[in-house]
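Each remark here refers to the structure printed beneath this line.
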Amino acid sequence: MDFSGSFFVIFVTFFFLPPLSSAGSYDSGSGLESLARGMLHSAKDPEFFEWMRGIRRKIHENPETGFQEFKTSQLVRDELDSLGVKYKYPVAKTGVVAWIGSCSKPVFGLRADMDALPLQELVEWESKSKVDGKMHACGHDTHVAMLLGAAKLLQTTKHLIKGTVKLVFQPGEEGYAGAYEMLKDEILDDLDGILSVHVFPSIPSGGIGSRPGTVLAGAGLFTVTVHGQGSHAATPHFSKDPVLAASSAVVALQQIVSRELDPLEAGVVTVGYIEGGHAQNVIPQSAKFGGTFRSLSNDGLLFIQRRIKEISEAQASVYRCKAEVNFEEKKPSLHPVMNNDEGLYEHGKKVAEAMIGKNNFHDFPVTMGGEDFSFFTQKTKAAIFVLGVKNETLGAGKPLHSPYFFVDEEALPVGAALHAAMAVSYLDEHGHSHEEEVKSEL
């Protein structure tokens, strides 16, 4: 899609945004456009943009993996201090929750994850990762920079906030269920809704996408250890071969999706690794394999989990072995399906279209990817939107989790403005409703 001329030129500065005058004044029409485009205009100011880009690059150069985001968290707190924004730290070890507004209901959350991946960056550029074997290959550095940008926009216009905005800087998204850990803290008990924005490399830079209802799969991880009896390879009759048993189980697990699930219901069972002995002429004592399973329904996820255990144990038994099946139960073993609240989605879509035009809003397809942001759906209304960062001229378009992943930083202002405009307009609409509820109770 050609994005030339897709952004509107704004001549009214951010500081002259019109005050809220009546309930729902930002719900649609010129009021919402003025808010959304004004936020974007301010975020695209050269000084503002360079500030955000500098934050993003500092984080990118110093990536930290799950629950080790100490420098990243310190940077977040330093920036919040400079903005005069209050916060709580630590939340879930390295997380930060900040707030702007009246400290009263309603409360709307904005979330950014902070952790990097254990991956060697292969992109050669001036802000390449300085940490060997670690890289921000999922855009979380960008998420943090955009949320800090939103904090600056909101702090400048906090007189517009009819309630409270909570800024959630979350650790440990990549396999650590950091969202689940953060939700244990009472500071997030009062959320009335929450938004997360994730960069996406197949949408043109600056475009926004989402969908109502189911958007991402529920997911789980599993490991299976098959215990047998080892022997010399020349005397297999003295063994209980765990490699053979594990191999049979891996093949049998693929029949869950092909023969046990409704063909109209999506599901995935993928074995990502298998390991056994280390010698060519020895049958080992044990073998191990592991992988992930996905479904677009929570019931489907539970069914697949149960069948992984049953099939693995049964196949091991056929070969006189025993299978030990583990679903990482020390932490949440299942990430729930990510379902966008339809009302929150519709509101976010209106904000996005008011900001960048209807032609630049994309219907995001359902995918089998997983996101621990889905834990927030069990707490409150939640919606995830994606922000395009694709720019083939820059080489930005490689998949998430690729060592060649690269971001077009020109999208930063759009993400910051989307966060801020969404929060202000949502609270404006629901703040008046909350006031009416309080009056009726009195």
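Glycine too: its Cβ is placed from the backbone N, Cα and C atoms.
At each noted site, the model still has the original residue.
Sequence-distant contacts of Glu69 (mutagenesis position), defined as residues of its own chain at least six apart whose C-beta falls under 8 angstroms from its C-beta, comprise Thr94, Met114, Asp115, Pro171, Gly172. The annotation that Swiss-Prot gives for the mutagenesis experiment Glu69 to Lys reads: In ilr1-3.
Sequence annotations record features per position, and here Swiss-Prot assigns Mn(2+) 1 binding site to Cys138, Glu174, His401. Take the CB of His401 (Mn(2+) 1 binding site) and look out to 10 A: across all protein chains shown you find 13 other CB atoms.
The Mn(2+) 2 binding site annotation in Swiss-Prot covers Cys138, His140, His198. Long-range neighbours of His198 (Mn(2+) 2 binding site) (same chain, six or more residues apart, CB within less than 8 Å of its CB): Gly139, His143, Glu371, Ile384, Phe385, Val386, Leu387.
Cβ neighbours within 10 Å of Gly139 (mutagenesis position), excluding its own Cβ and spanning all shown chains: 27. In Swiss-Prot, a mutagenesis experiment is listed as Gly139 to Asp, annotated with the note In ilr1-1.
For Gly415 (mutagenesis position), the number of other Cβ atoms no farther than 10 Å from its own Cβ, over all displayed protein chains, is 29. For the recorded site, Gly415 (mutagenesis position), the DSSP three-state label reads helix. Quoted from Swiss-Prot, the note attached to the mutagenesis of Gly415 to Glu states: In ilr1-2.
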Integer Å distance between the CA atoms belonging to Gly415 (mutagenesis position) and Glu174 (Mn(2+) 1 binding site) = 21
Message = Suppose we draw a 10 Å sphere around the Cβ of Glu174 (Mn(2+) 1 binding site). How many other Cβ atoms does it contain, all chains included?
response = 19
Ask   = At the level of the C-alpha atoms, what whole-angstrom distance separates Cys138 (Mn(2+) 1 binding site) and Gly415 (mutagenesis position)?
value = 15
Request  = List nothing but the one residue from Cys138, His140 whose Cβ has the fewest other Cβ atoms within 10 Å; the candidates are the binding-site residues.
outcome  = Cys138
